[in-house]
Structure formats: C-alpha cells, structure tokens
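Engineer: One structure coming up, written as structure tokens, with questions to follow.
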Amino acid sequence: MSETAEKAIEIWKIRRLVKQLINCHGNGTSMITLIIPPGEQISRYSNMLAEEYGTASNIKSRVNRLSVLSAITSTRERLKLYNKVPDNGLVIYCGEVIMEGNKTRKLNIDFEPFKPINTSQYLCDNKFHTEALAELLESDQRFGFIVMDGHQTLYGVVSGSAREVLQRFTVDLPKKHGRGGQSALRFARLRDEKRHNYVRKVAEGAVQHFITDDKPNVAGIVLAGSADFKTELGQSDLFDQRLQSRIIKTVDVSYGGDAGFNQAIELAADTLSNVKYVQEKKLIQRFFDEISLDSGKYCFGVVDTMNALQEGAVETLLCFADLDMIRYEFKNSEGNPVITYMTKEQEEKDSTNSFLLDKDTGAEMELVSSMLLSEWLAEHYKDYGANLEFVSDRSQEGMQFVKGFGGIGAVMRYQLDLSMLDPESDEFYSDSD
C-alpha cells in the first residue's frame with residue numbers, strides 16, 4: 001500500500017479521534033492535554049509534571065484534587081513509555097470522562113501525529129483541547145481556482161475532499177460594434193477600458209481570497225475559462241506577483257460559474273493528483289466502471305464486502321468515512337465466534353435485542369467486542385492483503401456510493417461467487433436499510 005494511502009488512514013484516525021475528544025467532558029480540571037513538539041526533551045516535561053503534581057496537591061476540593069493527581073500520574077506514566085520525543089512530536093490526553101448516567105471512565109491516549117505538530121501545550125481543564133490537531137487536519141494543501149469568461153468570474157478552492165465557492169460575480173462587457181470610423185474607435189477604446197477594469201477587478205479579488213498575512217494561502221492556482229481572459233489575467237501586470245508564481249495550470253472550459261468550476265477540477269486532475277477530492281472521484285469511478293462492465297470483480301454492502309475480504313479477494317476496499325456500522329463479535333454456547341454488523345438505527349429498532357441471541361439455540365451469546373466497523377477495518381485491513389480507502393459523500397460520485405451502495409464496497413482481484421459463502425450476519429443486516 002502506498003505511503004500516501006497509509007497517511008490518509010492515519011489522518012482519518014486523527015479526524016475521528018478529534019470528533020470523539022470534542023464530546024468528552026469531566027468534572028473540575030481533571031482532563032489533561034499535553035502536546036510536545038519535535039526536538040524537545042522528555043526530561044523537561046517530566047520535571048514540569050512533577051512540579052504540577054506538587055501544586056495540585058494543594059487543591060482544596062478533595063474530589064477534584066484526587067482526580068487531577070490521578071490524571072497527572074497517568075500522564076507521567078504515558079511519558080515514561082518514550083525515551084525521546086518522536087519525529088512528529090507527541091500528543092497525550094489523560095483524565096476522567098463523564099459518561100452516560102453520570103458515570104466516569106478513565107481515558108488515557110498517547111500517539112505521534114501523522115506530521116510535525118509545532119505546538120507546545122499543557123492544560124488542565126474540564127475538556128480535552130484538540131485545536132492543535134484540528135489545525136493539522138485543516139492544513140492539507142489548498143488549491144485556488146479562478147473561472148473567468150466574458151460574463152462572470154468565480155473564485156473557488158479545492159482542499160482534501162472539499163470544494164468551496166468563495167465568490168462569484170457577473171460582468172456586462174460591451175460587444176464589438178459594427179460601425180466604422182470614429183464611432184468604431186470610440187467603442188473599441190470603451191471596450192478595452194471595460195475589459196481592463198474587469199481584469200483589474202478579478203486580480204484584486206484574487207489577492208482578497210488567496211493571500212493572507214502577505215502570503216499565498218494556496219499551494220497552487222488554476223486559471224480556467226473560455227476565450228483568452230484567463231491567459232490575459234495570468235500574464236497581466238495587474239495580477240499579484242506572489243500569485244503569478246503559484247499558477248500551476250491554465251485550462252479551457254466550456255462553461256462559466258459552477259459548471260465551469262467542476263470542469264476545471266476535472267481538467268486539472270493530473271496536476272491536482274494529490275488532492276483527495278480528485279483521488280476520491282477516480283477511486284469510486286473505478287468501482288463504478290467494474291459494475292458497468294459487469295466484470296464480477298466488485299462487491300458492495302457490508303455482508304458481501306466482508307466475506308470477500310475474509311477470502312482475501314479484495315484489492316481495494318472503499319468505506320464511507322462516517323459509516324454508521326458497528327461490528328459485534330460474540331461467542332456462542334459452543335465457543336465459536338459469531339460476527340454481526342448493525343447500524344445504530346437497526347439496533348434501536350431491535351427492541352428485543354434479538355441480535356444478542358444465538359439463532360440456532362435462542363440462548364444469549366457472550367459479547368467479546370464491539371467497535372465501529374470503520375475503526376476495525378483501519379486496524380485489520382492489512383491482515384487480508386487489501387488496500388483501504390476512506391471516501392466522503394462530498395463529490396457526486398461519493399454521494400452515489402453512500403446512498404446507492406451502502407457506503408462500503410470493493411474492487412476485487414478476481415471473480416468470486418459470493419452466493420456460495422455463508423454470511424453469518426445476513427439475518428441482521430439488509431443492504432437496502
């Protein structure tokens with residue numbers, strides 16, 4: 001599996017972790033956030049935590065004091081696992097989290113981020129602080145688009161899986177005049193002046209949208225449009241030199257506005273090949289192509305996809321990043337494992353909890369583990385020799401994959417008759433749900 005794809009999975013894990021941590025709350029100031037940037041000394045932070053322990057011993061509230069001391073102790077224990085700060089820095093979260101029914105649970109997490117985190121932070125609060133992680137996620141490459149023709153201009157950005165229109169405006173330029181003589185010269189001057197002012201306005205808008213704190217805020221700029229407006233803009237002295245150096249592609253499009261923006265993204269695909277939005281469309285399109293060819297080298301829905309994975313037949317597994325599917329592993333009365341997949345909605349509808357019962361004996365099975373299927377896949381996909389790609393529903397193809405195919409499917413290495421396999425969880429899951 002490529003380094004880029006593995007990094008994408010690490011990013012997905014952090015994104016999901018941030019979502020979970022944001023919803024965690026505690027009593028008092030017993031939730032610790034510790035972020036250590038690359039190049040720092042572990043000993044410095046060990047000494048700092050020792051001092052913090054002494055200070056926390058003076059907290060008047062007994063309950064809060066014990067909680068804070070416990071969190072500091074857990075943080076120190078986590079820190080001892082490292083001889084030095086990892087290359088990308090170190091992030092530690094420790095503390096007691098309030099669960100449903102006002103119960104508390106200790107949460108201790110330590111990890112190296114997927115890229116350097118240049119923040120030093122130590123906070124005791126009633127929540128975990130994830131702002132620094134959120135910044136890491138947001139700082140994926142952004143590409144600016146200017147779609148310009150004789151009727152309108154659109155500014156947009158593509159970053160990761162997202163495309164966003166920043167601004168659009170229309171323009172009313174005079175058409176070429178058919179008369180001759182002085183009248184023609186006058187109209188030509190007027191037309192050139194309005195065209196010049198239009199290019200100036202577009203250039204000024206580019207600075208407004210693509211420069212922040214005197215620096216370009218995009219990794220590259222794509223100029224798109226019909227006629228020669230886009231070329232004129234790129235070569236004009238009116239176009240900011242800082243942005244001129246960021247032009248990576250100029251493309252001809254048949255439309256203006258949103259349609260032109262979408263076409264420009266497609267035409268610039270090779271240049272933007274590292275942008276997740278484009279990669280995602282290509283991945284899902286390959287899946288759709290296999291279906292169109294009726295090649296037999298595809299599957300979709302959780303039951304068929306997981307069976308194909310177990311058989312080692314999956315080359316590339318596609319999974320909706322926010323798939324609401326839980327993987328339950330039970331042990332039946334004979335000690336054999338039973339795997340069941342259910343959405344939270346299906347579980348809520350199952351008022352009798354029939355999914356907990358052995359379908360042969362009716363006896364309640366022993367629960368071994370339960371976790372989101374997406375998280376299980378992120379941990380185990382390599383065991384089956386598969387590539388794993390998380391996709392969003394932000395593109396048209398992604399939306400179709402989620403709505404029409406259940407948000408999980410695969411391109412297979414070879415044809416496999418899935419009807420010959422015995423899907424243990426078929427009783428509890430319908431691909432149409």
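Cβ coordinates come from backbone N, Cα and C, glycine included.
Keep in mind it's a predicted model, so treat the numbers as computed, not measured.
For the mutagenesis experiment R189 to A, the note given by Swiss-Prot reads: Reduced interaction with sup35/eRF3. Looking at Swiss-Prot, the entry for mutagenesis of R200 to A says: Reduced interaction with sup35/eRF3. A mutagenesis experiment is reported in Swiss-Prot for this position, F288 to A, and the note states: Reduced interaction with sup35/eRF3. Record note (Swiss-Prot), mutagenesis S292 to A: Does not affect interaction with sup35/eRF3. The unchanged residue is displayed. A mutagenesis experiment is reported in Swiss-Prot for this position, Y298 to A, and the note states: Slightly reduced interaction with sup35/eRF3. Here Swiss-Prot describes F300 to A as a published mutagenesis experiment; the accompanying note says: Does not affect interaction with sup35/eRF3.
Tell me about the surroundings of these features in the structure.
Structural biologist: Under DSSP, R189 (mutagenesis position) is assigned to a helix (H, G or I) in the three-state scheme. Of all the Cβ atoms in the protein chains shown, 10 others lie within 10 Å of the Cβ of R189 (mutagenesis position).
In this view, R200 (mutagenesis position) is surrounded by 14 other Cβ atoms within 10 Å of its Cβ, with every protein chain counted. Following the DSSP three-state reduction, the secondary structure of R200 (mutagenesis position) is helix.
Around the Cβ of F288 (mutagenesis position), the same chain contributes E397, Q400, each under 8 angstroms and 6 or more positions distant in sequence.
Within 10 Å of the Cβ of S292 (mutagenesis position) there are 10 other Cβ atoms, across all protein chains.
The Cβ of Y298 (mutagenesis position) has 24 neighbouring Cβ atoms from other residues within 10 Å, across all protein chains displayed.
Counted within 10 Å of its Cβ, the other Cβ atoms near F300 (mutagenesis position) come to 20, all protein chains included.
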Engineer: Taking DSSP three-state, what's F300 (mutagenesis position) in: helix, strand or coil?
Structural biologist: strand
Engineer: Find the one among the mutagenesis positions R189, S292, Y298, F300 whose C-alpha lies closest to that of R200 (mutagenesis position).
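Structural biologist: Checking each of R189, S292, Y298, F300 against R200 (mutagenesis position), the shortest Cα distance is to R189.
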